[in-house]
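Residues annotated as domain 'KH' in Swiss-Prot: 227-292. Quoted from Swiss-Prot, the note on mutagenesis experiment TYR581 to Ala is: Abolishes interaction with eIF4E1; when associated with 586-A-A-587. What Swiss-Prot says about the mutagenesis result for LEU598 to Asp is this: Abolishes interaction with eIF4E1. Among the sequence features in Swiss-Prot, the mutagenesis site TRP602 to Asp is noted as follows: Abolishes interaction with eIF4E1. For MET605 to Asp, Swiss-Prot lists a mutagenesis experiment annotated as follows: Abolishes interaction with eIF4E1.
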Amino acid sequence: MAHTHLGRAVKNIEAPRPLKTQSRSSLKNSYLVIEELIQLIDNVTVGLQSCNTTPESITLLLHNLRVHGPQLEAVSKDTLDRAFVVFRNASQDERLNITTRLKLLELIELRAKSWDNDDTIAYYKSKQQISNVELPSEYQYDAGVQPGAFSTSPTFGVSGGVGGVNDGAAAAAAAVFNAASAAAAAQAAAIAAVGTSNQQHMLLPPGEVIRNSGKFPKPTKIPGKTYCKDEVVIRNADSGKVMGIKGRRVHMIEELSETIISFQRVNPGAKERLVQITGPAEDKINYAKQLMEDTIRRNASPVRLEPAPAVGGSCSSLNSSNSDDAIVQPRTPTGSSLANRLSFNSAQNFMTATAAAQQISQQMHHQTHHLQHQQQQQVAAVAAAAAAAAHAQATAAAGKVLRPNQQLLMHSYSTNDASVGEYKFTVNVGQHLIKITGDCCELVRVAKLVLDDYFSSSEFLASIEAGAAFDGTSLVTTPSTPLPGAGPPQFWLPGTDSGIGLNCVVSSSANNNGEGDDEVFAEPSNGGSSTSNQNGLARSRRSHFSRKESTPETKGAREKGDLDDLAGTNSLKSNASRVSYDIEHLLYYSMSPHSWTLPTDWQKMQETAPSILRNKDLQDESQRFDGDKYLASIKTAAKRDIVAADEVETLDE
């Protein structure tokens, strides 16, 4: 008999689901949003500083940071930076129990590994099971009544007859810990949810402006590097005080202390800011921190100490308000001079203003005299301006407190009033630099423009073309037409072409008001005097921007244009603008022994350009040029006979 098998309906059997325990559901509900997590971090940080925290809140924080750590790192990195400074310090606090400190260490290592918690969880779980055997009552830890709170290592209980730790007791203690942690997680989450923003942790207490962040106990030398590093915390509101306008103030601190200061990027609304200081030595970093603290408290730039001979040495150009402090070498004081810088209330570290002013006047007078002896006529105007500036500066220094050892308190260039009471200009002459400093704007301006006009004149350019040097090594002196012996200098005469309306300047310098500051660059109102007022400045600009002549035609055209510009202004100056010699004078110079003296770079000329050497043997006088014979040959040359064309044909026939 055949049996037919009827098909049975197949049921979809679901896989067994894991049992839902109370701890797992509690932990699932304990995941916090980012705002609540930030509030929980602030609450835990405040509790750790006041030794009034609970292990449950730290457990909840650890559980959430394992999940939301990377997201919080990207959103609010400054919050984690401030909190982990406290976590590092609290992990070394012996008043906290072992369990709390282990969780803090796990948090620190978790962030150090970029929130990769694979190996970290297994390691700290084994350590936690050992430390939890001792006192299960530590979950209700109170800093005031905790027995053995100052113990740094756990003391294991000993059973009566065995003398070891029971594995069953350890498992039971671990289960009790998990249950207690799960029960307290929801309570900690509720506390964090209702927390207010006033409980936000602040590393800097009132009255303190800078503090060590805790990352380095002191300026630490980086292994394998040649520099030290330290990290401090300042208020974010004080960042502008340290930074200054366009970073000038922090650059001055870096220059004085020879360090590099880096500010941490923070989000808007951050209360504090981390600052890293890198320097070659520990004392330089400490000095930078002292300068930062002094700058924040005074809300002013640090005081720059300059040697007295360099007073007024830093100067700016005519069209720039920035100082050239970048060329000043940084000076870091030693221990004793550092104390002299910072102890402003010590009377023994100061000298009287009168003595300092006299000392400065003597040194400036000596420097001016030496400058006059070297350059003579070229720096006559500079000497007068420098003497007036030195006298004015010495007078202005009276009544101010100055430091000894030939040092003077200089004004900071990182503030808005960096040029108040002091005017500085620079005149460039080739590779050389002339600096003019004074307290009278008109006098300094006149000195600069007079020097610009002189160094762009035809006389000075002719001396440059003749090979005159400014380094003192050249023995050749170029001939020049001297200035008139009587009367004032030529550039002070009202009718001369110096490029400056001195009649306006002299009249306005008596009252020294602000209306005449732009007289030099103002458009002239009178058509007749416009040419004479603009000739000097126009010639100065042409000399700086014109191309050097390479052909006689171009040079002749330029000289003709200069003579046309100078016509009608001053015949004496126009005649002195160009120096020419006749052939007899040049032949007389050729017979001088100086014309046969070897130049200083003779060896270099032989190596680089041997083709230009005409006489190879200088000892052979027969091959030398004889001026007398050449002049006689010109005068006694035979006259050529001029013959007509028809006579030439007759001769040919």
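Even glycines carry a Cβ here, placed using N, Cα and C.
DSSP labels the residues of the domain 'KH' (227-292) in these numbers: 32 helix, 20 strand, 14 coil. Across the structure, TYR581 (mutagenesis position) and LEU598 (mutagenesis position) are spaced 24 Å apart at their Cα atoms.
The CA atom of MET605 (mutagenesis position) is located 11 Å away from the CA atom of LEU598 (mutagenesis position).
Restricting the average to the domain 'KH' (227-292) gives a pLDDT of 91. When secondary structure is read from DSSP and collapsed to three states, TRP602 (mutagenesis position) falls in the helix class. Counting every protein chain shown, 12 other Cβ atoms lie within 10 Å of the Cβ of TRP602 (mutagenesis position).
For TYR581 (mutagenesis position), the number of other Cβ atoms no farther than 10 Å from its own Cβ, over all displayed protein chains, is 11. Ranking the mutagenesis positions LEU598, MET605 by other CB atoms within 10 A of the CB puts LEU598 at the bottom.
Look at TYR581 (mutagenesis position): DSSP puts it in coil.
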